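Participant: Okay, so Swiss-Prot annotates it like this:
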- Cys57, Cys60, His77, Cys84: Zn(2+) binding site (BINDING)
- Cys33 to Arg: Disrupts interaction with histone H3pT3, no effect on interaction with INCENP (MUTAGEN)
- Thr34 to Glu: Higher affinity for LAMTOR5 binding (MUTAGEN)
- Thr48 to Ala or Glu: Localizes normally during mitosis but cannot support cell proliferation. Increased affinity for CDCA8/borealin (MUTAGEN)
- Lys62 to Arg: Increases ubiquitination and blocks dissociation from centromeres; when associated with R-23; R-78 and R-79 (MUTAGEN)
- Glu65 to Ala: Almost abolishes RAN-binding. Does not disrupt binding to AURKB or CDCA8. Disrupts mitotic spindle assembly. Does not disrupt nuclear export (MUTAGEN)
- Asp70 to Ala: No change. Loss of interaction with AURKB; when associated with A-71 (MUTAGEN)
- Asp71 to Ala: No change. Loss of interaction with AURKB; when associated with A-70 (MUTAGEN)
- Lys78 to Arg: Increases ubiquitination and blocks dissociation from centromeres; when associated with R-23; R-62 and R-79 (MUTAGEN)
- Thr117 to Ala: Prevents phosphorylation by AURKB. Still able to localize correctly but prevents interaction with INCENP (MUTAGEN)
- Thr117 to Glu: Mimics phosphorylation. Disrupts subcellular localization during mitosis and prevents interaction with INCENP (MUTAGEN)
Amino acid sequence: MGAPTLPPAWQPFLKDHRISTFKNWPFLEGCACTPERMAEAGFIHCPTENEPDLAQCFFCFKELEGWEPDDDPIEEHKKHSSGCAFLSVKKQFEELTLGEFLKLDRERAKNKIAKETNNKKKEFEETAKKVRRAIEQLAAMD
């Protein structure tokens with residue numbers, strides 16, 4: 001019987017899992033932002049057609065793109081999301097106590113809810129603008 005695996009929601013806490021997301025990452029050897037260093041800084045690679053180097057912190061959900069070979073992932077993370085609790089964790093995942101892990105997971109869940117709420121708010125605001133324009137166009141017809 002093999003070692004138990006973590007539920008998918010917790011796998012990003014593992015550095016090896018984060019490294020595995022960096023397929024087709026443009027910066028490998030001789031660069032500051034290698035997959036290993038990106039993963040150490042908490043990033044996962046989530047490329048899109050228009051943003052092939054898009055990376056997101058699995059913890060605070062901050063997305064960064066436009067990476068340069070000499071960008072330091074930790075410094076970029078601190079610069080763009082200084083309040084990310086992952087940056088202050090001094091232990092490897094495997095060294096955390098259950099209490100420490102659950103506290104981190106609760107913080108991550110709050111971050112995820114905040115990100116999703118913000119996305120829904122933006123989506124609603126965009127829809128509201130379109131509806132307002134349509135109403136104004138209808139009113140102008142009279």
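In case you wondered, yes, glycine gets a Cβ from its N, Cα and C as well.
Fair warning: this is a prediction, and the values are worked out from it, not measured in the lab.
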Participant: Out of Thr34, Lys62, Asp70, the mutagenesis positions in the record, which is closest to Cys84 (Zn(2+) binding site) when you go by Cα distance?
Facilitator: Lys62
Participant: Which residue among the mutagenesis positions Thr34, Thr48 has the fewest other Cβ atoms within 10 Å of its Cβ, if you could check?
Facilitator: Thr48
Participant: Per 10 Å Cβ neighbour count, which of the mutagenesis positions Glu65, Asp70 ranks highest?
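Facilitator: Sorting the candidates by Cβ neighbours within 10 Å, the top entry is Glu65.
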Participant: Using C-alpha atoms, which one of the binding-site residues Cys57, Cys60, His77 comes nearest to Thr117 (mutagenesis position)?
Facilitator: Cys60
Participant: Using the CB centroid of Cys57, Cys60, His77, Cys84 as the Zn(2+) site centre, which other residues of the same chain sit with their CB within 8 A?
Facilitator: Ala41, Gly42, Phe59, Phe61, Lys62, His80, Ser81, Phe86, Leu87
Participant: May I ask which of the recorded positions Cys33, Thr34, Thr48, Asp70, His77 is closest to Lys62 (mutagenesis position) if we compare their C-alpha atoms?
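Facilitator: Nearest listed residue in space: His77.
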Participant: Can you tell which of Lys62, His77, Lys78 has the most other C-beta atoms within 10 Å, given these are the recorded positions?
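Facilitator: Answer by Cβ density within 10 Å: His77.
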Participant: Provide the number of Cβ atoms within 10 Å of the Cβ of Cys84 (Zn(2+) binding site), excluding the reference atom itself.
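Facilitator: Around Cys84 (Zn(2+) binding site), other Cβ atoms within 10 Å: 21.
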Participant: Residues with Cβ closer than 8 Å to the Cβ of Asp71 (mutagenesis position), same chain and 6+ apart in sequence?
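Facilitator: Counting only residues 6 or more apart in sequence, the Cβ neighbours of Asp71 (mutagenesis position) under 8 Å are Ala32, Cys33.
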Participant: Between Glu65 (mutagenesis position) and Cys57 (Zn(2+) binding site), what is the CA-CA distance rounded to a whole number of Å?
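Facilitator: Cys57 (Zn(2+) binding site) has its Cα 12 Å from the Cα of Glu65 (mutagenesis position).
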Participant: In the three-state scheme derived from DSSP, which category covers Cys57 (Zn(2+) binding site)?
Facilitator: strand
